[in-house]
Amino acid sequence: MALNLSHQLGVLAGTPIKSGEMTDSSLLSISPPSARMMTPKAMNRNYKAHGTDPSPPMSPILGATRADLSVACKAFAVENGIGTIEEQRTYREGGIGGKKEGGGGVPVFVMMPLDSVTMGNTVNRRKAMKASLQALKSAGVEGIMIDVWWGLVEKESPGTYNWGGYNELLELAKKLGLKVQAVMSFHQCGGNVGDSVTIPLPQWVVEEVDKDPDLAYTDQWGRRNHEYISLGADTLPVLKGRTPVQCYADFMRAFRDNFKHLLGETIVEIQVGMGPAGELRYPSYPEQEGTWKFPGIGAFQCYDKYSLSSLKAAAETYGKPEWGSTGPTDAGHYNNWPEDTQFFKKEGGGWNSEYGDFFLSWYSQMLLDHGERILSSAKSIFENMGVKISVKIAGIHWHYGTRSHAPELTAGYYNTRFRDGYLPIAQMLARHNAIFNFTCIEMRDHEQPQDALCAPEKLVNQVALATLAAEVPLAGENALPRYDDYAHEQILKASALNLDQNNEGEPREMCAFTYLRMNPELFQADNWGKFVAFVKKMGEGRDSHRCREEVEREAEHFVHVTQPLVQEAAVALTH
């Protein structure tokens with residue numbers, strides 16, 4: 001799951017991809033910029049490519065992230081004299097994403113610890129897990145989010161799946177009446193903010209990457225990133241005779257077959273991992289070994305031989321074969337800022353030239369095609385199983401106020417001052433009835449470094465408008481752990497989706513919010529009281545007229561009554 005400072009992605013708006021089987025030619029269909037339409041509202045349409053064509057590129061400047069969830073929102077009871085609250089909340093299947101009848105509130109899920117299942121395929125800290133889940137249930141949360149790690153389940157050999165600890169953990173959730181968002185985590189754990197443990201890719205996959213290093217994402221300096229298999233190899237039988245996409249599909253099919261009895265009742269959502277930190281993006285800002293530090297612009301990740309082969313073919317199809325040998329090498333280094341570089345600078349930057357449009361269109365379309373392939377498999381595998389499919393998009397809010405939006409571009413989201421990079425993603429998800437899950441919901445613009453022109457609130461607003469236009473449900477997560485009322489208030493505000501363009505005032509809220517994360521800090525008395533009040537307020541929805549003080553008084557009484565249970569959870573997790 002996404003743990004980074006906050007990531008989001010975007011993509012290009014090229015020719016729509018037909019759902020179903022992808023072909024090699026679909027990777028190469030890049031039309032000249034004049035043949036593509038500009039994006040929807042809120043974006044400047046006076047686009048003109050100008051400035052010098054950076055071809056040949058300059059040398060780099062070195063510098064210092066249900067078909068129907070009908071049961072996803074059941075009633076919960078608060079015992080010990082506090083009364084019972086009945087709320088029926090459901091994910092919306094289609095239409096205007098997240099729209100509900102009468103503003104019925106936003107269900108809250110809580111992310112489980114990354115190491116909830118051990119490397120030995122058992123439940124980690126079993127006693128702590130049970131006490132913690134009981135506490136969460138008593139607080140009124142809808143359910144939990146669990147990483148189902150590829151590197152744990154299919155660790156030993158291809159096609160051999162050990163569901164060990166997951167069987168026990170999911171049965172415990174069922175027993176307690178908690179719903180589950182299961183994340184198909186095809187990435188490595190370790191190397192991102194908040195990654196407290198290391199869970200590598202399956203050993204047999206690592207062996208194949210060792211034999212063929214080009215299976216790893218690669219930057220222009222030859223640095224390899226092993227968090228996730230390069231999308232350039234998606235359709236090649238490079239993993240013991242199977243393609244990466246086939247491996248992901250086989251894993252999801254095995255999960256479905258093993259947990260069929262829980263799908264639709266306990267397991268209500270399948271979040272499909274599509275990149276580093278489980279997000280649909282390139283690993284453009286890797287934090288391992290200090291390669292990238294916030295708020296650097298990151299670097300393009302398309303220099304493995306498979307991606308370069310696709311770029312070469314795309315350039316030939318476009319009629320500019322000289323553009324096919326490399327990506328822009330004047331785009332700076334990981335920790336540069338946009339104005340440090342020729343490619344991303346405001347005036348005359350290569351991003352705003354014909355070459356820049358060609359490259360960024362190809363780069364972002366490769367990411368869209370990757371998502372389309374995996375979603376097509378997921379949709380067919382989980383069809384009629386009563387679960388909703390979701391995809392996580394990173395909240396990349398730094399340098400959002402610049403013209404080029406450099407960090408979004410290197411991550412694969414073709415989002416600039418003149419182009420909406422999130423609508424194409426939303427449209428792709430809409431074709432598969434999937435949920436658009438977005439991070440950095442808790443952040444406010446003024447909390448972030450203003451010299452880096454960070455704007456998480458404006459970014460969330462843009463994404464909300466894109467999902468509204470595409471009629472796709474929007475869900476949210478906080479990017480960093482927060483326990484304060486100020487962050488909770490921002491989440492409440494963002495989840496209400498109060499947009500000026502909101503279809504004549506029709507009620508629309510996020511379909512769900514997932515809170516990062518369950519840990520000892522959450523169960524500290526002060527934090528727990530604020531969290532309980534937050535969950536209550538989220539459940540009441542936008543139409544609630546109760547003041548926060550009233551909700552907090554209820555929460556205080558609740559915390560007092562359930563104190564022994566919460567203390568047990570805190571102590572057990574600490575040890």
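Backbone N, Cα and C define each Cβ position, glycine as well.
Here the original residues stay in place, and none of the substitutions has been built in.
What Swiss-Prot lists as active site, proton donor is E279, and the listing cites sequence analysis. What Swiss-Prot lists as active site, proton acceptor is E477, and the listing cites sequence analysis. If you look up Swiss-Prot, you'll see D147, H187, D195, K392, H397, T439, N478, A479, R517 marked as substrate binding site, on the strength of similarity to another entry. Per Swiss-Prot, mutagenesis C73 to S is noted as: Impaired redox inactivation under oxidizing conditions. The mutagenesis experiment C189 to S is recorded by Swiss-Prot, whose note states: Normal redox inactivation under oxidizing conditions. In Swiss-Prot, a mutagenesis experiment is listed as C247 to S, annotated with the note Normal redox inactivation under oxidizing conditions. While the structure shown retains the original residue, Swiss-Prot records the mutagenesis experiment C302 to S with this note: Normal redox inactivation under oxidizing conditions. The note that Swiss-Prot attaches to the published mutagenesis C511 to S is: Impaired redox inactivation under oxidizing conditions. Per Swiss-Prot, mutagenesis C547 to S is noted as: Normal redox enzyme activation under oxidizing conditions.
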*Which residue, of the mutagenesis positions C189, C302, C547, has its CB surrounded by the fewest other CB atoms within 10 A?*
C547
*Do you know offhand how many angstrom separate C302 (mutagenesis position) and R517 (substrate binding site) by C-alpha?*
33
*Look up the residue listed as 'active site, proton acceptor' in the DSSP assignment and report helix, strand or coil.*
strand
*asked:* Highest Cβ count within 10 Å among the recorded positions D147, E279, E477: which residue is it?
replied: E279
_Cβ packing number for H397 (substrate binding site), 10 Å threshold_ = 30
_Count of other CB atoms lying within 10 Å of the CB belonging to N478 (substrate binding site)_ = 25
*Determine the Cβ neighbour count for C247 (mutagenesis position): the number of other Cβ atoms within 10 Å of its Cβ.*
21
*Of all the recorded positions given, C511, R517, which has the fewest Cβ neighbours within 10 Å once its own Cβ is left out?*
R517
*Cα distance, C511 (mutagenesis position) to R517 (substrate binding site), nearest Å?*
19
